[in-house]
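Novice: Got a structure for you, written out below as structure tokens; questions coming shortly.
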Amino acid sequence: MTEMSEKENEPDDAATHSPPGTVSALQETKLQRFKRSLSLKTILRSKSLENFFLRSGSELKCPTEVLLTPPTPLPPPSPPPTASDRGLATPSPSPCPVPRPLAALKPVRLHSFQEHVFKRASPCELCHQLIVGNSKQGLRCKMCKVSVHLWCSEEISHQQCPGKTSTSFRRNFSSPLLVHEPPPVCATSKESPPTGDSGKVDPVYETLRYGTSLALMNRSSFSSTSESPTRSLSERDELTEDGEGSIRSSEEGPGDSASPVFTAPAESEGPGPEEKSPGQQLPKATLRKDVGPMYSYVALYKFLPQENNDLALQPGDRIMLVDDSNEDWWKGKIGDRVGFFPANFVQRVRPGENVWRCCQPFSGNKEQGYMSLKENQICVGVGRSKDADGFIRVSSGKKRGLVPVDALTEI
């Protein structure tokens, strides 16, 4: 500062002794120095602290350098970028994240209802009431199979349709997961349940697995017998269950022998139970307990497999039942083949019954107790004793009646 004051005083002294022509030049130099100092103060005060430190080191100069160097004109403010310059990428000290374009929204899939005649009792999705009637009962969605009344379709038609569910899961449910395992406990189950996109367990799967496990537990603990859905109500009233778990027809006499051909493969080699002594009947009861609730069925119709895990059926095939936890699709075994088949395609063959094939068509009067049969139709004889007039009582599916013995051939 002393140097600056001395330098500023020197022109004053010189101005007193200098001629008038040089006075104006000295005043200009003083004015330039004054403007130079003011420009530095203006820069330091006007610039904010953030902008001041963002400037490069080459642009910053010490105050002594600013005072000692000749004045430099201030750079003009940068003009706004033109349209041609906007296309060029200019680096910025703090770049802002460029927003990504939004993904195209998928169209919402709505229900596609069509008229449907419901053969079974189906509740409405909206009012939860049963859909009843003979014709034009209600509507059902093509994709998700949701059932609604005609008057309830307007409110639910605007809702989103979840789409078609997996065919194998809907048909077979969770039966394949529980076949070769003991009855599982739902709380300690180690199965890997199917999870959705959000990682949550499917509630339908949990409900089905819980019901299946309860059915297996009840069957193993109480030895409950499984019956074919094709049996009529009157036929169930005539059947009684003995202590060993086998079922006999009440129409048979107490002296009639029950042939164990269709109960288990190991029992077909031995004679009837009436020929055995009481001491020899103990192994049979043990064998019956080991086999469990596996019964013999006969195929009534031909079934072609629709999936890899289906079991092909031919009329007259003998099937050993493995799992009947599902109402519509059962799991059975024919020789070395194991798979699923429709439950209404087979009929239960109980001890004492024979399987017959119709060798010639027969037309009978239903009101008189006769049953009509087509050629090669499979039926099961209810009793072993033939009627006096040459007729035998048989059943095929839900039909039941008398058929002449000449029209049947035992399989």
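Residue positions begin at 1 at the first shown residue.
From the backbone N, Cα and C atoms, a Cβ is placed for every residue, glycine too.
Sequence annotations record features per position, and here Swiss-Prot assigns domain 'SH3 1' to 292-351 based on sequence analysis. Annotation comment: Swiss-Prot describes 354-411 as domain 'SH3 2', evidence class sequence analysis. Record note (Swiss-Prot), mutagenesis Q306 to L: Mildly decreased affinity for CACNA1S. The unchanged residue is displayed. Among the mutagenesis experiments that Swiss-Prot reports, W329 to S is described with the note: Loss of interaction with CACNA1S. The annotation that Swiss-Prot gives for the mutagenesis experiment Q347 to I reads: No effect on the structure of the two SH3 domains.
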Novice: Let me make sure I understand the structure: which of the mutagenesis positions listed (Q306, Q347) has the fewest other Cβ atoms within 10 A of its Cβ?
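Specialist: Counting other Cβ atoms within 10 Å of each of the mutagenesis positions Q306, Q347, the minimum falls on Q306.
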Novice: Using the alpha carbons only, what distance in Å do you get between Q347 (mutagenesis position) and W329 (mutagenesis position) once rounded?
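Specialist: Given the Cα positions, Q347 (mutagenesis position) is 14 Å from W329 (mutagenesis position).
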Novice: What are the DSSP helix, strand and coil residue counts for the domain 'SH3 2' (354-411)?
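Specialist: Per-class counts: 3 helix, 27 strand, 28 coil.
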Novice: Could you give me the DSSP helix, strand and coil counts for the domain 'SH3 1' (292-351)?
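Specialist: Residue counts for the domain 'SH3 1' (292-351) by secondary structure: 3 helix, 28 strand, 29 coil.
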Novice: About how far apart, in whole Å, are the alpha carbons (Cα) of W329 (mutagenesis position) and Q306 (mutagenesis position)?
Specialist: 12
Novice: What is the pLDDT of the domain 'SH3 2' (354-411) when averaged and given as a whole number?
Specialist: 81
Novice: At a 10 Å cut-off from the C-beta of W329 (mutagenesis position), count the other C-beta atoms across all protein chains.
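Specialist: I get 19 for this one.
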